[in-house]
Every structure is written in C-alpha cells, then in structure tokens.
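J.: For reference, the structure I am asking about is given below.
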Amino acid sequence: MGNCLAKKYGLVMKPQQNGERSVEIENRRRSTHQDPSKISTGTNQPPPWRNPAKHSGAAAILEKPYEDVKLFYTLSKELGRGQFGVTYLCTEKSTGKRFACKSISKKKLVTKGDKEDMRREIQIMQHLSGQPNIVEFKGAYEDEKAVNLVMELCAGGELFDRILAKGHYSERAAASVCRQIVNVVNICHFMGVMHRDLKPENFLLSSKDEKALIKATDFGLSVFIEEGRVYKDIVGSAYYVAPEVLKRRYGKEIDIWSAGIILYILLSGVPPFWAETEKGIFDAILEGEIDFESQPWPSISNSAKDLVRRMLTQDPKRRISAAEVLKHPWLREGGEASDKPIDSAVLSRMKQFRAMNKLKKLALKVIAENIDTEEIQGLKAMFANIDTDNSGTITYEELKEGLAKLGSRLTEAEVKQLMDAADVDGNGSIDYIEFITATMHRHRLESNENVYKAFQHFDKDGSGYITTDELEAALKEYGMGDDATIKEILSDVDADNDGRINYDEFCAMMRSGNPQQPRLF
C-alpha cells in the first residue's frame, strides 16, 4: 500500500490543495529554543480560567489551563477552510478591532508530534511577530475542542489573486513581489528560523490598498535553526521543494530555492519542474534542468534570468543567500527590472496553475455515494470491522488499530497522512462515503457508467449541460462553493467557453492528470 514515492524518497503525501501537491514529513519532531510555558495567552491581565484544576496539565496542548477565545473576541463569518482548521473573522471586544482567528480542531492533533508542532508554530509566530512582511500574532487560546490562533487580518486576499486582478504585469511588478518574499526569508534566517514551506498560498495581502504589504501567514513547518545540524526530515510542497530536501541533507538554503521557484512562476506563469505525478516532479527537481527557451523567457531580461539561476543553483553551498538576493541589480529597489508588460499568456497560465479543480473531487464523492452495493460488499465489511464503536465514522485510533490487524507496519505519521487524505470534509474522522472514495480502485470509480451517473447528478434539469446555477448548488451542498471557485472551475473545465459544462468536457476533466494519490488499502 501507499505509493512508490514512499519507497524511493521515504516520504508520504498530503492531499492536494489549491492545485498543488504537497509532501509531509516522515518524522515531524522538531527542535525548539523556547519554553512552551511562555506561550502567550493573548491577554495582559490574568485570564478568567475556567476550572483550571480540571483543565491544566498534559491534556492541554498549550500546557496551560483552557481559555475561551469568545470571552475576548466575537467570531463571525468564515474566511477560509483548510486541511487542519477553519479561519474566522473575529472582533476584539475591548477595542472593536478586527482580526483573523484560525481554529484548529484538536481531533487533528492526535500524535505527540502534532502537539509539539502546534506549540512550535505559536512560538515561532510570537518570535517573528512585528517584523515587516510577517503577519502579526495576537495570541493563542485553547478550549476542549480546538486551539484558536488570533492574528492580524489580511483583508487583501491571496497573492496570486491580486496579481491576476491587476491585468497589467511587468518584471518590475514581479521584482516587487519577490523582494517582499525574500525579505521574509532574510528576516527568518537572521532571527534563527528556517521556514521550510514557502509557496504562494502562504502569502496574503495586508489590505485591498494598491500599496498593501505582502504578509507571510503560515509557519506550520518552520523550525528554530540549530547551527551545525543537518536536517533530514522531508517537508514542504512538491513544486517548491529543494533537491537537498529529497536527498535528506539540508539547511536554511532550501528557503532560497523555494523563493526562486516562486520567482520563476511570477515571470512565466508555471513552475520550472512540472509533471503529472509527484514522482515525476521530484525526478525533474533532482535532474535540475531549467527551461529558459520557451515563451515568455526569450523576452525576459538577462538580469532576471541570472537571479533565477542563482536562486535555483543545485549545490546549496553555491546558492545565493537572502541578503545577496536583496542586493541583486534586478531585484533591489529602483533596480534594473523593466516596467514593460510581460506577455498576457503568463497571467493565463498562472491562473490555470493555481486553480484547484474541486468539481472532480466532488464528482468522485458523488460516485461513491451512488455506487452499487454489490460492488463494495468487501469494503463495507472492512469499514464495519474498523469502526469498532459502531459510530458510523472511523477515528484515527480505530484506523491505526485496523491497519495493525491487517499486518500494516506504517508509522504514526503515515497513518495520520492516510487519515488526512481520506477525510474530505476535514472533521477529524472518516465517514462511510469518504472510506469508499479512498479505498475503491480509481478505475472502478471512473468507469464510463459511473462518470455518466455523476454528470446526471449535477445536471439536475437533464439539459445535457451543467449550468452555473447547477454547479453553484452542488458545491454549496457540500460546503465547497463560492463565486471565485465556480469561476475557476468553469475556466478550467469549460473548453468551448460557453459558460456551462457539457458531458465531453466533464469526461475530459475526470480523465485528465490523475496524479498518484494515497490509498488506504
């Protein structure tokens, strides 16, 4: 079981997010330079603890008594939903100021390593808070169900969204973005932190203002640097991971590589190392051939290409440092970067690259819900055997025990990865339909008959097309829909641009790409 990457590279895969593939470490234990007991509660006065005797001690992830974030903040609309939690808009009761509250379900923090990682992320955000281009951290609160992180509200949206919305795009604009990203790297390294997961999705705009700052918002894989230590655990996101990470011998230079990948995308619209599978991406990274021949590279300045080459140098000892990048003639403030517009096709490719095709994921779930019982009799029995408390859902502990009974020797991290891959709605457990979707052979799920049934499910009026209204209704039924997502899906799937999806387009979507994904069994 698992996939061939685990055999060749010793790593496990996370579910795809926002059109990119991610890798998760085998061993997530990381070093800290800070006492967990010094984690801020976010208040200047002694907090009104609720039953501290009951809620203190080892049970608390933050190693402090529980504290209700709602005593200090009013939580309102949902801003976003990720693999590990939900982000809400929140308002501080004492000042009326607006912040973002990231709520991480404790069901997702099942291993000792998960809890250590959570504490470390908070420590690092506290350590870096107040620096330019880094989100300001307000405080951490823990209750019975979740750990809540309150931080600066970045109301300007995602980095790529802003670039795409502008229309006009130039080397100077790309240099401005890259300068802020590398400034984050420079600050992190100066303050003894290695980020380890730089990618566009981890940067937001501070406001909708034209001159808004770019802010780094996610430090979940970051570590305090131990001088002289060689890091070996494989972390990061597939397109952005440095070759030395795959070789399991790396240091802080990996952050410059990731920033160089982002710069390549900013200038061309696509990553330099591309393949349909994670294995293909990693093989391309290790081979290290960078394409400067295809469009738009012939029209990109030599100075820009020089910086990309220096940042994507295979040997980390010869790779340019963050401080040196900031002094490069093309990147520095008022430098050589031209304001001449870059080919508009770059923006189009960038949009396609970042668009996650949520419709395909939803279609597989619909197929699993409606598949004939006789086809899945064995899987049904397997689900019942693993669901030992007959709750109708499989918890992490049940999955771990069930795999052990089948003779599996997976590590805790690998079991956790399988759990996350199967848990589509992110509630910390696997329901029956999620189990079927994750365990059935993909070719059976995607048979012509099943694909047609899924199309009919979305095509409510039987017109032969999935309209915008039908798409919106289907996505919202599963809590996946917003206007931006619908537009991205249509852009990605609607080949003839008539504003609706016909059966041929739907089939092409279901057959395309099919990157290798982890299966439970």
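Quick reminder: no glycine exception, Cβ is built from N, Cα and C everywhere.
Those substitutions? Not in this structure, it's all original residues.
Sharing the record's features from Swiss-Prot:
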- Gly2 to Ala: Loss of membrane association (MUTAGEN)
- 73-331: domain 'Protein kinase' (DOMAIN)
- Lys102 to Arg: Loss of kinase activity (MUTAGEN)
- Asp387, Asp389, Ser391, Thr393, Glu398: Ca(2+) 1 binding site (BINDING)
- Asp459, Asp461, Ser463, Tyr465, Glu470: Ca(2+) 3 binding site (BINDING)
- 482-516: domain 'EF-hand 4' (DOMAIN)
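Can you tell me where each of these features sits in the structure?
T.: DSSP assigns Lys102 (mutagenesis position) to a strand in the three-state reduction. Taking all protein chains in view, 22 other C-beta atoms sit within 10 angstroms of the C-beta of Lys102 (mutagenesis position).
The Cβ neighbour count for Glu398 (Ca(2+) 1 binding site), using a 10 Å radius over every protein chain in view, is 18.
Under DSSP, Glu470 (Ca(2+) 3 binding site) is assigned to a helix (H, G or I) in the three-state scheme. Glu470 (Ca(2+) 3 binding site) counts 18 other C-beta atoms within 10 Å of its own C-beta, drawing on all protein chains shown.
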J.: Across the whole of the domain 'Protein kinase' (73-331), what does the mean pLDDT come to? Round it, please.
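T.: Average per-residue pLDDT within the domain 'Protein kinase' (73-331): 92.
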J.: May I ask you to report the DSSP-based helix, strand or coil state of Asp461 (Ca(2+) 3 binding site)?
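T.: DSSP call for Asp461 (Ca(2+) 3 binding site): coil, neither helix nor strand.
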J.: Distance between Thr393 (Ca(2+) 1 binding site) and Lys102 (mutagenesis position) at the Cα atoms, whole Å?
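T.: Cα to Cα, Thr393 (Ca(2+) 1 binding site) and Lys102 (mutagenesis position) are separated by 25 Å.
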J.: Including all protein chains displayed, how many Cβ atoms other than that of Asp459 (Ca(2+) 3 binding site) lie within 10 Å of its Cβ?
T.: 20
J.: Among Asp387, Asp389, Asp461, the binding-site residues in question, whose Cβ has the most other Cβ atoms within 10 Å in this structure?
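T.: Answer returned by the neighbour count: Asp387.
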J.: Highest Cβ count within 10 Å among the binding-site residues Ser391, Thr393, Ser463: which residue is it?
T.: Thr393
J.: Which residues of the same chain, at least 6 positions away in sequence, have a Cβ lying under 8 Å from the Cβ of Tyr465 (Ca(2+) 3 binding site)?
T.: Asp459, Arg500, Ile501, Asn502
J.: Have a look at the binding-site residues Asp461, Ser463, Glu470 and say which one has the shortest Cα distance to Ser391 (Ca(2+) 1 binding site).
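T.: Result: the closest of the binding-site residues to Ser391 (Ca(2+) 1 binding site) is Glu470.
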